[in-house]
Amino acid sequence: MEPELTVPPLFSPIRQAIHPKHADIDVQTAAWAETFRIGSEELRGKLVTQDIGTFSARILPEGREEVVSLLADFILWLFGVDDGHCEEGELGHRPGDLAGLLHRLIRVAQNPEAPMMQDDPLAAGLRDLRMRVDRFGTAGQTARWVDALREYFFSVVWEAAHRRAGTVPDLNDYTLMRLYDGATSVVLPMLEMGHGYELQPYERDRTAVRAVAEMASFIITWDNDIFSYHKERRGSGYYLNALRVLEQERGLTPAQALDAAISQRDRVMCLFTTVSEQLAEQGSPQLRQYLHSLRCFIRGAQDWGISSVRYTTPDDPANMPSVFTDVPTDDSTEPLDIPAVSWWWDLLAEDARSVRRQVPAQRSA
């Protein structure tokens, strides 16, 4: 048996923060899960011990308490879908049937009054979530939330096809899949709701703003893969993970794959920091708040990842760090060799050109 991997402290230049009502929110989310009977009794019993309310409180440390609670319930609901149907349920091996279920759930999210799936706990929970999204968000934010949920569902069906076939995608396909099946993009509208504003399309749809949101998703999901590798590798079922993809594609040992994954996420973290700081200098107060929330999302996922029993697995402890470092292992400005995301680094050249255009030409004597 190969020696157990030890995850070193990961690079994080972002400060830790948490909502002061985190303990109350965690209790409320556990009660919400019981009220709507999310997942099987066994799964629900696990989810309510995983500090999901605390995770939400780390994502929105200064947000409206009602939205922090909404986000916590939504994250738990997502785990009810992912753990209950995709990862551990039979539908996770039947992509066609899984697509049918998820398509029906999307209809419930779009039109909660539709008389369908009325005895389904996940549908009931989703109806409650949709009503609360309507209460705290605008019509545009609600529409983007539903659209992002569809993206998430689409990606987990793709993953289910690999699970059924027992195949591992290449790194580019895995990266593209992971940007969505980590359910990070579906959280983004709630970052705005949590602070009572709506980022306007002229800023939200800018290439650079979209890119930093994708970078945040990459960092969060790569970190999740690093933290969950111990649990997933020790399990008996099929699993997809960045380390496994790197092992297969590049012929690496688990230790080498861990080093490669850390290098990749460090390089993206450095790029995220540079581009988000540039955007903050020229953006509206709403954009600056959005960028701050992306940072909180990244750091919140990190702090939750090294502390939740979901990943520390006390019965079979993982060798996880208890702190983070402010020194990256890789601060190169060269693009990652992943076509789906290599264009992110084009933003550095675009910013340099923008700076040159702003510098007045020197007149000759």
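Note that Cβ sites are derived from N, Cα and C of the backbone, with glycine treated the same way.
Don't expect the noted substitutions in this model, because it carries the original residues.
Database features (Swiss-Prot):
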BINDING   ASP82, GLU87  Mg(2+) 1 binding site
BINDING   GLU87  Mg(2+) 2 binding site
BINDING   ARG178, LYS231, ARG310, TYR311  substrate binding site
BINDING   ASN224, SER228, GLU232  Mg(2+) 3 binding site
MUTAGEN   PHE55 to Leu, Trp or Tyr  Drastically alters the product spectra compared to the wild-type, comprising linear terpenoids in addition to selina-4(15),7(11)-diene and germacrene B. Yields only a small amount of selina-4(15),7(11)-diene along with a considerable increase of germacrene B
MUTAGEN   ASP83 to Glu or Asn  Drastically alters the product spectra compared to the wild-type, comprising linear terpenoids in addition to germacrene B. Unable to produce selina-4(15),7(11)-diene
MUTAGEN   GLU159 to Asp or Gln  Drastically alters the product spectra compared to the wild-type, comprising linear terpenoids in addition to germacrene B. Unable to produce selina-4(15),7(11)-diene
MUTAGEN   ARG178 to Lys, Asn or Gln  Lack of cyclase activity
MUTAGEN   GLY182 to Ala  Drastically alters the product spectra compared to the wild-type, comprising linear terpenoids in addition to selina-4(15),7(11)-diene and germacrene B. Yields only a small amount of selina-4(15),7(11)-diene along with a considerable increase of germacrene B
Would you pick out, from the recorded positions ASP82, ASP83, GLU87, GLU159, GLU232, the residue whose Cβ has the largest number of other Cβ atoms within 10 Å?
GLU159
List of residues, in chain order, with Cβ under 8 A from that of SER228 (Mg(2+) 3 binding site) and at least 6 apart:
ASN241, GLY305, ARG310, TYR311
C-alpha spacing of GLU87 (Mg(2+) 1 binding site) relative to GLU159 (mutagenesis position), in angstrom:
10
Taking the Cβ of ARG178 (mutagenesis position) as the centre, count every other Cβ atom within 10 Å, in any protein chain shown.
25
Length of the line joining the Cα atoms of GLU232 (Mg(2+) 3 binding site) and GLY182 (mutagenesis position), in Å:
15
Spatial neighbours of PHE55 (mutagenesis position) that are distant in sequence (at least 6 apart) but have CB under 8 A:
ALA72, ILE75, GLY300, ALA301, TRP304, SER308
Would you please pick out, from the recorded positions GLY182, ASN224, LYS231, the one with the fewest other Cβ atoms within 10 Å of its Cβ?
LYS231
Three-state secondary structure, which DSSP defines for GLU159 (mutagenesis position):
helix
Across all chains shown, how many C-beta atoms besides its own are within 10 angstroms of the C-beta of TYR311 (substrate binding site)?
21
